Amino acid sequence: MEDGKPVWAPHPTDGFQVGNIVDIGPDSLTIEPLNQKGKTFLALINQVFPAEEDSKKDVEDNCSLMYLNEATLLHNIKVRYSKDRIYTYVANILIAVNPYFDIPKIYSSETIKSYQGKSLGTMPPHVFAIADKAFRDMKVLKLSQSIIVSGESGAGKTENTKFVLRYLTESYGTGQDIDDRIVEANPLLEAFGNAKTVRNNNSSRFGKFVEIHFNEKSSVVGGFVSHYLLEKSRICVQGKEERNYHIFYRLCAGASEDIRERLHLSSPDNFRYLNRGCTRYFANKETDKQILQNRKSPEYLKAGSLKDPLLDDHGDFIRMCTAMKKIGLDDEEKLDLFRVVAGVLHLGNIDFEEAGSTSGGCNLKNKSTQALEYCAEKLLGLDQDDLRVSLTTRVMLTTAGGAKGTVIKVPLKVEQANNARDALAKTVYSHLFDHVVNRVNQCFPFETSSYFIGVLDIAGFEYFEHNSFEQFCINYCNEKLQQFFNERILKEEQELYQKEGLGVNEVHYVDNQDCIDLIEARLVGILDILDEENRLPQPSDQHFTSAGHQKHKDHFRLSIPRKSKLAIHRNIAYDEGFIIRHFAGAVCYETTQFVEKNNDALHMSLESLICESRDKFIRELFESSTNNNKDTKQKAGKLSFISVGNKFKTQLNLLLDKLRSTGASFIRCIKPNLKMTSHHFEGAQILSQLQCSGMVSVLDLMQGGFPSRASFHEVYNMYKKSLPDKLARLDPRLFCKALFKALGLNEIDYKFGLTKVFFRPGKFAEFDQIMKSDPDHLAELVKRVNHWLICSRWKKVQWCSLSVIKLKNKIKYRAEACIKMQKTIRMWLCKRRHKPRIDGLVKVGTLKKRLDKFNEVVSALKDGKQEMSKQVKDLEISIDALMAKIKSTMMTREQIQKEYDALVKSSAVLLSALQKKKQQEEEAERLRRIQEEMEKERKRREEDEQRRRKEEEERRMKLEMEAKRKQEEEERKKREDDEKRIQAEVEAQLARQREEESQQQAVLEQERRDRELALRIAQSEAELISDEAQADPGLRRGPAVQATKAAAGTKKYDLSKWKYAELRDTINTSCDIELLAACREEFHRRLKVYHAWKSKNKKRNTETEQRAPKSVTDYAQQNPAVQLPARQQEIEMNRQQRFFRIPFIRSADQYKDPQNKKKGWWYAHFDGPWIARQMELHPDKPPILLVAGKDDMEMCELNLEETGLTRKRGAEILPRQFEEIWERCGGIQYLQNAIESRQARPTYATAMLQNLLK
């Protein structure tokens, strides 16, 4: 198959493996892996892709690959990753693979300088190139830009964000202190907002949108950081292998002895908020020695430090203090930050126990007294007793007649007191983080800003064994960002192509709007259902979950936990969780604490206490919040509720509005493995990331896409000031055309739309050259345009003169041709009218010539000479009379023949009489010769008659064929008229089927992603997935295939499991008519599927293989024939032998040959419904001969009805006409060789040739 060319086929762990096609199945291909010769496996045909011939080759832009598909995309990334080339383009989108180690000099200052002002594609792929492109787009287009850095947790988003910021400030900063502050703000934000998770050692547990603002001179003037959704639950509890926020550990590891004593710090295992997770520090050999022993936990002393090339708690503490100083924080403010952090730690050590009294409340444990003192008096500025009371009781106000009445203190149970303590800790830390962000923003203020470049770094799609409200919000955010990506890159791009008339093929992608509606829809969305639950007097997580399931019981995106592919999730009760099918896969959320985590308000006594702190810094932390939420709190007197979910939704919508108002660049970060180790490439999970991030859809779009564009007027206005008057009068479109021609651009690299010019992927340098607004550069380009216009106009004059001469010659040639045609037609008409008389005169004239021989015989006679002479004379008179009659009257062929026969008879009688008179041998010999000549004449006459009859028979057959075609055409029209009456119903049914098939395909695609995500969770959590989930989704059948298999079940023969070779052998050897018909049908159906696969996966910039003329294939696509059962089709055709001939021109020559000099002919011989022999005749190449069996892959795979040849006027020819051409081109020998080598399939043609050879 495919001449042994390699293909990519699915592999469970590597994503794809290379192999060869060895057989074609009903809807799958049999693949033999190259590294496992002799072993084969089945792969769905739409999951098999052609491979590049050079497996070690890599390209910087995946759009440069010969084959553009997800397998070659994955392989190219893998090859580059193995060479430490972690960046790759897909058009203007950057794919960044996390290397998990430091690559030397890749981010050095020298590297930054090398990318400044360089067009995308002129330098190797890099995050700096995207940053520079965003800056140049902002400068040229006068439009703010955004860079969206996305990817899973641990994929490298935070690091790439830092590199973008560093590049912009170093390259285009003013050289002042503000540039350093923007860069130095990152360590501070990371310390308070990043933490170690199981999938990322430096995971951002909040989202941020960093704006770098520029003035009118495109210099950095300031910045602004917006933050979203800090993960507050991490403050109180973490997973076993996870840590709290970095600041806690860095403070314990790196604080000086003075600070440690003032803040009463010790090792992490002594604090409740740290000791339930990992208590080890990040450190290297040097810093490990600098950390004092009393600051190390037992776990650290036993297992050693955590290792990460980018993290070091002791060193990072020092770097954080340096960053604080650079952004303007003095020692007092720095100590305030540390004091609040330590206060949160000590707050977590306050513990409770049941009270001995009957009140049902609780008291502080004795061992918590010191923690209470440290936290209240020394760190947070609170009264110990007030804090104790506020943590163990809750203040309620009775109401009477709508007015507030008596204050009642309600004792809290131990669990409630623990929740109150944790809520206070989360609130304090959250306000502290808000303060850090505000101080960061204050350190780089700006008065005026012309434009900005925003860099979005937000937590990637998260999926753990246990997922809660935080993961729900993060994944909701990622759904919205994926939709923005779909809109900006796929939807808006395709709408623009369609609007501009570029003719780019449509690319389908998964629309996740239904998932977003499920979460945020008004009243019925999960967020609104959760808010409604929070407003109830006694809200519960179980009631909220049940309400969600009830309102969306038939929603495709929402499911119950027991349908999960992971066994651990199937144990979750109906009212304790739900599954949402996200764009990246299904995630099971445990709804315990959803209600609690959605409420951002403290109960009244704690809120009042913290707002009235004696510490000025603490009061300032809560003052801004108090002012902002004043109205909310007044309402909260009753409900005490501030919705976290809806607050986040509002922030997210504002962010997306900002993104939509800017130009967008995308960096897709990829996590190469789950172990976070270097040089380890897990193909399957990387492929899943590429598919979920839309890279495969982008690759499909970019096969014919144009990522760069500019409007004609925009380009024209840029050059207008530099144009002389004669050029200024040019139409903008014409000016752009002249500009591109002057630059010598290849027409393949760009395309003109209605209002814009578009550039192919990889042509950003050419685009930037045109859009460069440097005055000297503009003047140079204008000079080139002027030169090109002069040359083009002179060439146009030359071409016009040549065209006029050609036109004159063509008119003269056509006039001569018309005269020649008229002469020929008149000659033919005249010949048809007078040919019987001319033929008669020729025959009678021949008879007259024989009279001389008669006279010679008579003159030699001795007796009866006079009598014989008279008879000869009479015969001559009769002949002359007949000749005169033929010339003077319009006699028919029959009349002439009758009188001619009479003369022949008379001459025969006369000859007989002469024979009697002539006795001598000499005379007898001469008479014998005359007899022979007459016999020859008779035979010639008979042959002429036979030829004439044959011509008449052929004319009759052609007339019958034409009449039959007209009859078939009339019957077809009648059928069409009948079909039109039910067409509306049929189309509606087909539309429903297509919609159902599309929905089913979306379900299958979503299930595939769900399974892949479950596998990745299973790998990371050492969990087993269900047997049902283990079933290979690659062999799940689509609706069309299921329908085919269902139909096959009703047939006599089930051929779905037969191999391609078995079908072929059965066709060649079987005598069972029904089996033969079924095998032929299945054989050609598989051929169609295989050729469709080849056409879809052809090389870039290559024409589709033509096994039949375009008119035939187009007809088959536009008019799908009704599929008759194979047996019925064979009977209806009755193995008729039909022959066809139609003009044929290769698509590559279609527009290069206006004179049709390369037009050839396509001949086909159909044996019943299927083709048996095929010929292509071209004027500039040898004839192409094909026979069924030997050349199935190159022959037309359509049946006769599908080709529409029987409906083409003049297409059908006589068998003799086909056989003459076939024999002349060496077809007999070709077919004989195929028969002798047992490659030809038994057909009418093979049987006839074998009989002829016998």
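Numbers run from 1 along the shown chain.
Positions of Cβ are set from backbone N, Cα and C atoms, glycine also.
Cβ neighbour count for LYS157 (ATP binding site): 28 (other Cβ atoms within 10 Å of its Cβ, all protein chains included). Under the heading ATP binding site, Swiss-Prot lists GLY151, GLU152, SER153, GLY154, ALA155, GLY156, LYS157, THR158, citing sequence analysis as support.
Here Swiss-Prot flags 2-53 as domain 'Myosin N-terminal SH3-like'.
As annotated by Swiss-Prot, domain 'Myosin motor' applies to 57-772, with the evidence given as sequence analysis.
What Swiss-Prot records for 814-843 is domain 'IQ', and it gives experimental evidence as the kind of evidence. Predicted-model confidence for the domain 'IQ' (814-843) is 90, expressed as mean pLDDT.
All protein chains included, THR406 (mutagenesis position) registers 9 other Cβ atoms within 10 Å of its own Cβ. For the mutagenesis of THR406 to Glu, Swiss-Prot gives this note: Greatly reduced phosphorylation. Transports uncoated endocytic vesicles to clusters at distinct peripheral sites and alters actin filament structure. The structure shown keeps the original residue.
Residue environment of LEU851 (mutagenesis position) contains 17 other Cβ atoms, counted within 10 Å of its Cβ in all protein chains. For the mutagenesis of LEU851 to Ala, Swiss-Prot gives this note: Abolishes additional calmodulin-binding upon unfolding three-helix bundle; when associated with A-854, A-857, A-858 and A-861. The structure shown keeps the original residue.
Quoted from Swiss-Prot for the published mutagenesis PHE854 to Ala: Abolishes additional calmodulin-binding upon unfolding three-helix bundle; when associated with A-851, A-857, A-858 and A-861. In sequence order, VAL872, LEU875, SER907, LEU910, LEU911, LEU914 make up the list of same-chain residues 6 or more apart from PHE854 (mutagenesis position) whose Cβ falls under 8 Å from its Cβ. Under the three-state DSSP scheme, PHE854 (mutagenesis position) falls in the helix class.
Around VAL857 (mutagenesis position), taking its Cβ as the centre, 21 other Cβ atoms fall within 10 Å, counting all chains. One mutagenesis experiment catalogued in Swiss-Prot, VAL857 to Ala, is accompanied by this note: Abolishes additional calmodulin-binding upon unfolding three-helix bundle; when associated with A-851, A-854, A-858 and A-861.
Recorded in Swiss-Prot as a mutagenesis result, VAL858 to Ala carries the remark: Abolishes additional calmodulin-binding upon unfolding three-helix bundle; when associated with A-851, A-851, A-857 and A-861.
Counting every protein chain shown, the number of other Cβ atoms lying within 10 Å of the Cβ of LEU861 (mutagenesis position) is 16. For LEU861 to Ala, Swiss-Prot lists a mutagenesis experiment annotated as follows: Abolishes additional calmodulin-binding upon unfolding three-helix bundle; when associated with A-851, A-854, A-857 and A-858.
Remote same-chain partners of the domain 'IQ' (814-843), defined as residues 6 or more beyond its termini with a Cβ less than 8 Å from a stretch Cβ, comprise 883, 886-887, 890-893, 896-897, 900, 941, 944.
A sphere of 10 angstroms centred on the C-beta of GLY154 (ATP binding site) encloses 23 other C-beta atoms. For VAL857 (mutagenesis position), the nearest of the binding-site residues GLY151, SER153, ALA155 in terms of C-alpha separation is GLY151. Between the alpha carbons (Cα) of SER153 (ATP binding site) and VAL858 (mutagenesis position) lies a span of roughly 124 Å. Secondary structure from DSSP puts GLY156 (ATP binding site) in coil. THR158 (ATP binding site) is surrounded by 24 other CB atoms, counting those within 10 A of its CB over all protein chains shown. Within the same chain, residues at least six positions away from GLU152 (ATP binding site) with a Cβ under 8 Å of its Cβ are ARG199, GLY460, PHE461, GLU462, CYS669, LYS671, GLN689. Among the mutagenesis positions listed here, namely THR406, LEU851, VAL858, LEU861, THR406 has its C-alpha nearest to that of GLY151 (ATP binding site). Reduced to three states, the DSSP call for LEU861 (mutagenesis position) is coil. Using a 10 Å radius centred on the Cβ of ALA155 (ATP binding site) and all shown protein chains, the other Cβ atoms total 25.
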